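J.: Here's the feature list from Swiss-Prot:
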ACT_SITE  K21  active site, proton acceptor
ACT_SITE  T24  active site, nucleophile
ACT_SITE  E74  active site, proton donor
DOMAIN    6-101  domain 'ASCH'
MUTAGEN   T24 to A  Loss of activity
MUTAGEN   R26 to A  Loss of activity
MUTAGEN   H70 to A  5-fold decrease in catalytic efficiency toward N(4)-acetylcytidine and 14-fold decrease in catalytic efficiency toward N(4)-acetylcytosine
MUTAGEN   E74 to A  73-fold decrease in catalytic efficiency toward N(4)-acetylcytidine and 143-fold decrease in catalytic efficiency toward N(4)-acetylcytosine
MUTAGEN   Y89 to A  115-fold decrease in catalytic efficiency toward N(4)-acetylcytidine and 312-fold decrease in catalytic efficiency toward N(4)-acetylcytosine
Amino acid sequence: MQPNDITFFQRFQDDILAGRKTITIRDESESHFKTGDVLRVGRFEDDGYFCTIEVTATSTVTLDTLTEKHAEQENMTLTELKKVIADIYPGQTQFYVIEFKCL
């Protein structure tokens, strides 16, 4: 079995597969992905593979510079997005936006 390159919480799987979630915001430990990378995607909870994505763009962002567009690309409100990011990465402020499409 091939290892997954990136994982997402299971609660995001349906939005990714439906094309409603088209970015992910990560910390420095996952800042190495580049435009054009093709990644196997698994669920964080059980590492089960569920799709393959292609990275279409990357950029940096801070918690304070997150926008409504980021929230729309994450399929949530800006308030929800800031809370999710703060819950996943407490105390951090610098993040990496990975834009992607399902293949």
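Just so you know, glycine gets a Cβ as well, placed from its N, Cα and C.
Each of these features: where is it, how hidden is it, and who are its neighbours?
T.: Within the same chain, the residues at least 6 positions away from K21 (active site, proton acceptor) whose Cβ sits under 8 Å from its Cβ are F12, D15, Q73, E74, N75, listed in sequence order.
Within the same chain, residues at least six positions away from T24 (mutagenesis position) with a Cβ under 8 Å of its Cβ are I6, F8, E74, V97, I98, F100.
In the structure as shown, the Cβ atom of E74 (mutagenesis position) sits within 10 Å of 23 other Cβ atoms.
The DSSP secondary structure for T24 (mutagenesis position) is strand.
The Cβ neighbour count for R26 (mutagenesis position), using a 10 Å radius and every protein chain shown, is 19.
Counting every protein chain shown, the Cβ of H70 (mutagenesis position) has 20 other Cβ atoms within 10 Å.
DSSP assigns E74 (mutagenesis position) to coil, not to a helix or a strand.
Residue density at Y89 (mutagenesis position): 17 other Cβ atoms are found within 10 A of its Cβ, drawing on all protein chains shown. Annotation note: Y89 (mutagenesis position) sits in a coil segment as assigned by DSSP.
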J.: Mind looking up the mean pLDDT for the domain 'ASCH' (6-101) in the predicted model?
T.: 97
J.: Could you give me three numbers for the domain 'ASCH' (6-101), the DSSP helix, strand and coil residue counts?
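T.: Residue counts for the domain 'ASCH' (6-101) by secondary structure: 31 helix, 35 strand, 30 coil.
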